[in-house]
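Colleague: OK, Swiss-Prot features for this one:
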| type | residues | note |
| --- | --- | --- |
| MUTAGEN | LYS88 to Ala | Impairs RNA binding and mitochondrial translation; when associated with A-92 |
| MUTAGEN | LYS92 to Ala | Impairs RNA binding and mitochondrial translation; when associated with A-88 |
| MUTAGEN | GLY243 to Trp | Partially able to rescue mitochondrial respiratory chain defects observed in knockout mice |
| MUTAGEN | LEU271 to Pro | Not able to rescue mitochondrial respiratory chain defects observed in knockout mice |
Amino acid sequence: MLPLLRCVPRSLGAASGLRTAIPAQPLRHLLQPAPRPCLRPFGLLSVRAGSARRSGLLQPPVPCACGCGALHTEGDKAFVEFLTDEIKEEKKIQKHKSLPKMSGDWELEVNGTEAKLLRKVAGEKITVTFNINNSIPPTFDGEEEPSQGQKAEEQEPERTSTPNFVVEVTKTDGKKTLVLDCHYPEDEIGHEDEAESDIFSIKEVSFQATGDSEWRDTNYTLNTDSLDWALYDHLMDFLADRGVDNTFADELVELSTALEHQEYITFLEDLKSFVKNQ
């Protein structure tokens, strides 16, 4: 009996030695789920039932077979065809192939979308600056819709550019320049039957240092919303005496509209060349 009892500790020790010989797995590793192979092809993960077109979106774009190395898609081809037709239509309805001239001996300087009109009168230099960007008034939903019998040219509303413009008046050897910020009120556009009405108005008036490229906000600016009407009328007469009147404003709209249409056609042509990668 005693030899048998002596064998028990030895057996237990051997068993414990066997347990310590095999390292135990960490608890964190046991809690992690075992990885399972994906049973669905990757190409079907983003495709909904009944959609046979979306699988093509997962494929990388293939360069053109012409060897240019550029990307040409069916959408680009349709886009180019649309732009080609659009350019033809815009050139067909273009009123002025060249920019119209202003009466009153105004000299025109154009730099992209910005234009300047310069004139000298009795020792004074008058400069009118405007930019055609965002100069097309929005089309309201309340406008009458064309009838079905009208032509496509008649259905297209005429694009009229009415930009804000700045008038600068500088005296000879003067250190200050009188600056008048003018704009076209929307309710005055097209009211040509009212002979006494001004088609443009003065919004702000200020003095700026002559020759400064940037205007200073620290200079006092007069807002005409709260201005005495007598003073406002004198300012309008001041501009009219220097050639900035209703006739000038009408011609400025015609010039700005022609310039805006010209730049729009150029933009369409550049966009077409960009899409074609030329």
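Backbone N, Cα and C define each Cβ position, glycine as well.
Thinking about packing and proximity, how do these listed features fit into the structure?
Modeller: Secondary structure at LYS88 (mutagenesis position), as computed by DSSP, is helix. The number of other CB atoms found within 10 A of the CB of LYS88 (mutagenesis position), across every protein chain shown, is 9.
Around the Cβ of LYS92 (mutagenesis position), the same chain contributes no residue under 8 angstroms that is 6 or more positions distant in sequence.
The Cβ neighbour count for GLY243 (mutagenesis position), using a 10 Å radius over every protein chain in view, is 19. Following the DSSP three-state reduction, the secondary structure of GLY243 (mutagenesis position) is coil.
Taking the Cβ of LEU271 (mutagenesis position) as reference, residues of its chain lying under 8 Å away and at least six apart in sequence are, in sequence order, LEU83.
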Colleague: Work out how many Å separate LYS88 (mutagenesis position) and GLY243 (mutagenesis position) at their Cα atoms, rounded off.
Modeller: 38
